[in-house]
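> Sharing a structure below in structure tokens format, with a few things to ask.
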Amino acid sequence: MKTGTATTRRRLLAVLIALALPGAAVALLAEPSATGASDPCAASEVARTVGSVAKSMGDYLDSHPETNQVMTAVLQQQVGPGSVASLKAHFEANPKVASDLHALSQPLTDLSTRCSLPISGLQAIGLMQAVQGARR
């Protein structure tokens, strides 16, 4: 595995976990359900969903080197309109990639909706860039 790919995966996982932490905190403070059924918003379920999405996206990026390079370059840019424009241009030129990544992130989107977690794609990119900037 290339060092850049491993680093990108670690950053993506760190960002996804950071995005899920507020929801995990809420889930931990929430009262258990009366039925005793597994809580889909419990911290353990949030972590499983985040991990699953991160693994799927990492595998996808490994198998799509051009998209991996674009995403890596975006992580190295300053947070702002330029980085969003770079991604938008890539996705407009490659609608299948946009559709694939949307489908891969759908479990996280569903979790966000179901558990009222404020997670969006742009927030994830911004946090990934912030992590990248903090490590320089």
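Any Cβ shown, glycine's included, is placed from N, Cα and C.
Pulled these from Swiss-Prot:
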MUTAGEN   Tyr60 to Phe or His  Decrease in heme binding
MUTAGEN   Tyr60 to Ala  Does not bind heme
BINDING   Tyr60, His64, His90  heme binding site
MUTAGEN   His64 to Ala  Decrease in heme binding. Strong decrease in heme binding; when associated with A-90
MUTAGEN   His90 to Ala  Decrease in heme binding. Strong decrease in heme binding; when associated with A-64
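Could you place the listed features in the three-dimensional structure?
Listed in sequence order, Thr67, Asp100, Leu101, Leu104 are the same-chain residues six or more apart from Tyr60 (mutagenesis position) with CB atoms under 8 A from its CB.
Secondary structure from DSSP puts Tyr60 (mutagenesis position) in a helix.
Using a 10 Å Cβ-Cβ cutoff, His64 (mutagenesis position) registers 17 neighbours.
The Cβ of His90 (mutagenesis position) has 18 other Cβ atoms within 10 Å, all protein chains considered. His90 (mutagenesis position) falls within a helix when secondary structure is assigned with DSSP.
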